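Pulled from Swiss-Prot, these are the features on record:
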type    : residues   : note
BINDING : H405, D549 : ATP binding site
DOMAIN  : 317-369    : domain 'HAMP'
DOMAIN  : 402-614    : domain 'Histidine kinase'
DOMAIN  : 690-808    : domain 'Response regulatory'
MUTAGEN : H48 to A   : Decreases expression of genes responsive to acidic pH at low and neutral pH
MUTAGEN : D74 to A   : Increases expression of genes responsive to acidic pH at low and neutral pH
MUTAGEN : S98 to A   : Decreases expression of genes responsive to acidic pH at neutral but not at low pH
MUTAGEN : H100 to A  : Decreases expression of genes responsive to acidic pH at neutral but not low pH. Decreases expression of genes responsive to acidic pH and at low pH, lowers survival in macrophages, and decreases fitness in mouse; when associated with 89-A--A-90; A-117; A-140; A-172; A-216; A-232; A-253 and A-270
MUTAGEN : H117 to A  : Decreases expression of genes responsive to acidic pH at low and neutral pH. Decreases expression of genes responsive to acidic pH and at low pH, lowers survival in macrophages, and decreases fitness in mouse; when associated with 89-A--A-90; A-100; A-140; A-172; A-216; A-232; A-253 and A-270
MUTAGEN : W177 to A  : Decreases expression of genes responsive to acidic pH at neutral pH but not at low pH
MUTAGEN : W188 to A  : Decreases expression of genes responsive to acidic pH at neutral and at low pH
MUTAGEN : H189 to A  : Decreases expression of genes responsive to acidic pH at neutral pH but not at low pH
MUTAGEN : H216 to A  : Decreases expression of genes responsive to acidic pH and at low pH, lowers survival in macrophages, and decreases fitness in mouse; when associated with 89-A--A-90; A-100; A-117; A-140; A-172; A-232; A-253 and A-270
MUTAGEN : H232 to A  : Decreases expression of genes responsive to acidic pH and at low pH, lowers survival in macrophages, and decreases fitness in mouse; when associated with 89-A--A-90; A-100; A-117; A-140; A-172; A-216; A-253 and A-270
MUTAGEN : H253 to A  : Decreases expression of genes responsive to acidic pH and at low pH, lowers survival in macrophages, and decreases fitness in mouse; when associated with 89-A--A-90; A-100; A-117; A-140; A-172; A-216; A-232 and A-270
MUTAGEN : H270 to A  : Decreases expression of genes responsive to acidic pH at neutral and at low pH. Decreases expression of genes responsive to acidic pH and at low pH, lowers survival in macrophages, and decreases fitness in mouse; when associated with 89-A--A-90; A-100; A-117; A-140; A-172; A-216; A-232 and A-253
MUTAGEN : H867 to Q  : Leads to abnormal regulation of virulence gene expression. No effect on level of biofilm formation
Amino acid sequence: MNLLNLKNTLQTSLVIRLTFLFLLTTIIIWLLSVLTAAYISMVQKRQHIIEDLSVLSEMNIVLSNQRFEEAERDAKNLMYQCSLATEIHHNDIFPEVSRHLSVGPSNCTPTLNGEKHRLFLQSSDIDENSFRRDSFILNHKNEISLLSTDNPSDYSTLQPLTRKSFPLYPTHAGFYWSEPEYINGKGWHASVAVADQQGVFFEVTVKLPDLITKSHLPLDDSIRVWLDQNNHLLPFSYIPQKIRTQLENVTLHDGWQQIPGFLILRTTLHGPGWSLVTLYPYGNLHNRILKIILQQIPFTLTALVLMTSAFCWLLHRSLAKPLWRFVDVINKTATAPLSTRLPAQRLDELDSIAGAFNQLLDTLQVQYDNLENKVAERTQALNEAKKRAERANKRKSIHLTVISHELRTPMNGVLGAIELLQTTPLNIEQQGLADTARNCTLSLLAIINNLLDFSRIESGHFTLHMEETALLPLLDQAMQTIQGPAQSKKLSLRTFVGQHVPLYFHTDSIRLRQILVNLLGNAVKFTETGGIRLTVKRHEEQLIFLVSDSGKGIEIQQQSQIFTAFYQADTNSQGTGIGLTIASSLAKMMGGNLTLKSVPGVGTCVSLVLPLQEYQPPQPIKGTLSAPFCLHRQLACWGIRGEPPHQQNALLNAELLYFSGKLYDLAQQLILCTPNMPVINNLLPPWQLQILLVDDADINRDIIGKMLVSLGQHVTIAASSNEALTLSQQQRFDLVLIDIRMPEIDGIECVRLWHDEPNNLDPDCMFVALSASVATEDIHRCKKNGIHHYITKPVTLATLARYISIAAEYQLLRNIELQEQDPSRCSALLATDDMVINSKIFQSLDLLLADIENAVSAGEKIDQLIHTLKGCLGQIGQTELVCYVIDIENRVKMGKIIALEELTDLRQKIRMIFKNYTIT
């Protein structure tokens, strides 16, 4: 985190970045200088040590050479003086300090020459000094004459003085040097000898301890060793074995050279030809250099700190503070007026920057003032343009609403008149003309709906109305729209609902049906042979609708544009070109998507994918039915096992291949043993309601009024809201159908006044809005203001019958007594005297009640079974029992538990009705 903060700081601050770079550079230079100084010091120190060692070694060599040369000179002088001596008398020497010894054990008496040599040494003037110990004369008979009387007389002691102790040949210039020998109590000695023509050796012994001691005096951390002519260590050279091994493995020469860990100086001495080798350890050299560096570091480090501190202070004072002042002023100008200026009292680059920035601010101030004036002018122009656009958009919305109202009002009259006409006795030709007129009216209505929906989607005023929707009836309604055109083209139709597809789910049923109708309509339009298939399947939490056809297909280059508004792949085809555009937009609004796959000459498949939010999982119907093989797969998805049909039955109807809702209802009736009871008029409700119709359009009042009368209802007409409010004080109504767009007081305001009217006989009755507007905002506004339901014009008999039934259930729930339908109009099945039919009806109802009782005992859901029982009783005209079942159904919906005693009581009432038809 600290490194990240440092990185951010370095990236955002120039001064800190410069300071950091300077410090880093200074430290690097300082380190380089320290390392360079250390290297130079090491080189210089090495050179100084080499020079010191060279000087000291040279002095030691000179001293040693001088001693060895004096010894050689003494030996030579001894020989020379002996050769000049003639006769020496014993009395001439006093006292007697010389001795005669014989190396051989059998020869104890000196010869004449031996005695002569002894007397010569006695009388010679060679004095023993500090570095010469003894003088000897050794003849060819191994007789030794010694100058000192303290020399030992035993042979072992004299052995080093014999000829055998010297090399066969002179070391140099006729001088013979012996190997160094150690004498107890006397230390290390070496002898130098010279031979005359008779082979007599004249020797002088040299003391070595003082030379060895002096060779270690120059530097206390150097090592001095002595080597012979063969580079072998002399016996008095004591060094560690590791260094000894290194020296033995190196070819040494005079001068300086290196071995691992040491500097070496070798110098050859005169006389015996020995070499003095000085070893100086590298570690000592490095320690001396490190000591010097450590002595210098405090000073250099102090100088570094002082220098960097001074530079940082100067940088802060001369650069950082002015820059921060500049940044502060610049930041203030970003949000404050451009009146602030940078200080410009310096004569450097910062002053130039300040001057340029101030000049820029002056220019910006002028441009800003001009821009403000232009912005004010443009803002005013934009506001005026916005207001004009809003007024135009508002006029457009009003115009669309007016167009919708003006188009739907006559369409309502046309469609209502045709439906009323179809309820009258017509011959086959007249019925065909009526069907054609109705289909053309519905096609025209679909075109109007598409155009209005497209306009509302474009303007963003389109919203969805989500509610629980029954899937299978919706599919039947969509397939019903293409049944006629498909049969006229002799196209096969097929619907398949997959396993686990919910029968009830949460969606906008109107818009989903609109999408399917558009897709199916296009499939019929562009398919000449083959068939059309609607498939519904579930994948995880998605519901997938597939509409496939065997038409001519769409070219690949046209598929990407097929959802574009007003685009037509075939310019010769009919249509507005916005059906797929609306379907795609609606799918996206519903949280899904619409995709297309097409192969030219083979066909097209359009898939609609919608999310499953709230739904009821399907409950399988367990049983076995005799049905055509083509229905077995669909029945199996609902839990029904299919068997080949052995006789004529209702499942052989070809329409069941594409009307899956009818197939499901019929299969449920057959499994539950509910006969397919022939009802004379499926639309006729079992109740006669008091209905108030409020509409300012004469044609609407006339047509809708007649449609309500044809459904067996009592209708009261009101042409305005004021008239409706007056009637509310005179009569109680079960249902009020009211147009929401009326002059003076509109329908929504009328409902509000209706609820607030103190003299109203039933202020809480059900209101259903009648309107030519399909705008979702109008629907929401109606429900927000106390209107229960909303019907868009044109209305159909089926729609009116459905809302009459809803109003009847609403009133029964409020314990309002209703009038039963006129028995002469109802034509209930129970009116027949057919013993077999009535017996089957009783058996079916009895089995259905048994299923309900078993479900209650097992704690399972009974809402679907109760709904089926209510429909059966309604079809046979048992209004009293329908009321009883509706009460049970309402309590089930509220989550209350139904007691078995209530079902037993219902069974007794049914037995009382069918007591004359019970087969025992």
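Each Cβ is built from the backbone N, Cα and C atoms, and glycine gets one as well.
Keep in mind the model shows the original residues, not the substituted ones.
Feature map: Swiss-Prot annotations on the structure.
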residue : record               : DSSP (3 states)
H48     : mutagenesis position : helix
D74     : mutagenesis position : helix
W177    : mutagenesis position : strand
W188    : mutagenesis position : strand
H232    : mutagenesis position : coil
H253    : mutagenesis position : coil
H270    : mutagenesis position : coil
D549    : ATP binding site     : strand
H867    : mutagenesis position : helix
Mind tallying the domain 'Response regulatory' (690-808) by DSSP state, helix then strand then coil?
52 helix, 25 strand, 42 coil
Counting all other Cβ atoms within 10 Å across every protein chain shown, which of the mutagenesis positions H189, H232, H253, H867 scores highest?
H189
Between the recorded positions D74, D549, whose Cβ has more other Cβ atoms within 10 Å than any of the rest?
D549
Radius 10 Å, atoms counted are CB only; among the mutagenesis positions W177, W188, which position scores highest?
W177
What's the CA-CA gap between W188 (mutagenesis position) and H867 (mutagenesis position) in angstrom, rounded?
136
Arithmetic mean of per-residue pLDDT over the domain 'Response regulatory' (690-808):
87
Identify, in sequence order, the residues in the chain of H270 (mutagenesis position) that are 6 or more apart from it along the sequence and have a CB within less than 8 Å of its CB; answer 'none' if there are none.
N65, F68, E69
Spatially, which candidate from the mutagenesis positions H48, W177, H253 is nearest to H867 (mutagenesis position), comparing Cα atoms?
H48
Report the nearest neighbour of W177 (mutagenesis position) in space among the recorded positions D74, H253, D549, comparing Cα positions.
D74
Cβ atoms other than its own within 10 Å of the Cβ of H48 (mutagenesis position), all chains, total 12
For D549 (ATP binding site), the spatially nearest of the mutagenesis positions H48, H189, H232, using Cα atoms, is H48
Restricting the comparison to the mutagenesis positions D74, H189, H232, H253, which residue's C-alpha is spatially nearest the C-alpha of H48 (mutagenesis position)?
H253
How long is the line from the C-alpha of H232 (mutagenesis position) to the C-alpha of H189 (mutagenesis position), rounded to the nearest angstrom?
18
Taking just the CA atoms, what is the gap between D74 (mutagenesis position) and H253 (mutagenesis position) in Å?
31
